[in-house]
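Asks: What Swiss-Prot shows for this protein is this:
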- Thr181, Gly202, Asp224, Asn268: S-adenosyl-L-methionine binding site (BINDING)
- Ser22 to Asn: In strain: NCTC 11638 (VARIANT)
- Ala27 to Thr: In strain: NCTC 11638 (VARIANT)
- Gly50 to Glu: In strain: NCTC 11638 (VARIANT)
Amino acid sequence: MLKPMYYEFFFIFPKERELFESFLLDATHLALEESSLENLKAFDDKETIGFISQSNWHYFATHDPLKKDLKENLKEKPPHLKNFVILRSQKDLNNSLIPALEAFCLNLKQNLQSEFDFFYLSRNLASKDWLEAYKQAILPVQCTKFYIHPSWHQKPSHVVTNDCIMIDPALAFGSGHHESTSMCLELLSDIDLKRKNALDVGCGSGILSIALKKQGVSALVACDTDSLAVEETLKNFSLNQIPLLVQDKVIYGSTQKIEGRFDVIVANLVADVIKSLYSEFVRLCNHTLILSGILETHLNSVLQIYYNGFEVLEQRQRNEWVALKLLKKQPIN
């Protein structure tokens, strides 16, 4: 009997990585894993290291839209392998996703008046082997007081239940391992949230909403424009045995559906979306706004937009990712 297969794709995006990642999320609704050779070495994954180092990477470029074998080129430019994105699917997406990604690349060239390219590899493996490898790779992480772990890892006896967040990172949503999520949790942990009302924009897995509830917010609203994210948030609320009170809401849709003002707003998104939401955050924020998911290269453009309405209280950076804690400027009478 043949084993069921799954497919693994590796992508390198030299420019505007977050735009390409957003496209992959929208196109597939599958998990994306940001990784590097250093991460693979840490997990002693010699098989994958050998595969990505020795395989012939496919290449697409808007200035020369013919795929090329760039094995030798990559050997001459090892920085390409420092950061890459992994996508796993039960279906072979070579004949659908890759052409769509090429078309997206050409659209970017037309819209942004710049050249773009990407590299990719794919392989297929036995599903059972992948599932076990996946579980071994998703380890618990300690982020401030929170111990974040998947359901197949038990919490240590010395960690109290209220400091645990159980997340099974099966979809493309926050699990606490990504720098932008961990910095959000750190910034939230520094705030007294008891009896505050809070808004989580782009709730994803619900990890930040769960942290807000565990820190004592009296009313919570979470929203996401992805229906799968709303389902995942509700599932993880149940998994963590956190009841949704009458004043709590999980909304499918954007901030336009939300009324009132909030003491604390957290938004772990991407820079372009954060910039587009400025006027909404001015309308909804009463005091503190936490923004994350900003690549360092986009930080100045975000700050230029938010300068008039908010004061920067704190800025954190981990690798290329930046998070901001902002204070709403009050109008002068």
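The backbone N, Cα and C atoms fix where each Cβ goes, and this holds for glycine too.
Just so you know, the substitutions we noted aren't modelled in this structure.
Quick one: how deep are these features, and who are their neighbours?
Replies: The Cβ of Gly202 (S-adenosyl-L-methionine binding site) has 25 neighbouring Cβ atoms from other residues within 10 Å, across all protein chains displayed.
Classification of Ser22 (variant position) by DSSP places it within a helix. Taking the Cβ of Ser22 (variant position) as reference, residues of its chain lying under 8 Å away and at least six apart in sequence are, in sequence order, Val270.
Spatially close to Ala27 (variant position) yet at least six residues away along the chain are Leu97, Ala100, Leu101, judged by Cβ distances under 8 angstroms.
Residue density at Gly50 (variant position): 11 other Cβ atoms are found within 10 A of its Cβ, drawing on all protein chains shown.
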Asks: Calculate the distance in Å between the alpha carbons (Cα) of Thr181 (S-adenosyl-L-methionine binding site) and Gly50 (variant position), and round it to a whole number.
Replies: 30
Asks: Max Cα distance spanning Thr181, Gly202, Asp224, Asn268 (S-adenosyl-L-methionine binders), Å?
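Replies: That value is 16 Å for the farthest Cα pair.
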Asks: I'd like to confirm something. Which of the binding-site residues, Gly202, Asp224, Asn268, has a Cα closest to the Cα of Gly50 (variant position)?
Replies: Asn268
Asks: For Asn268 (S-adenosyl-L-methionine binding site), name the DSSP secondary structure in the helix/strand/coil scheme.
Replies: strand
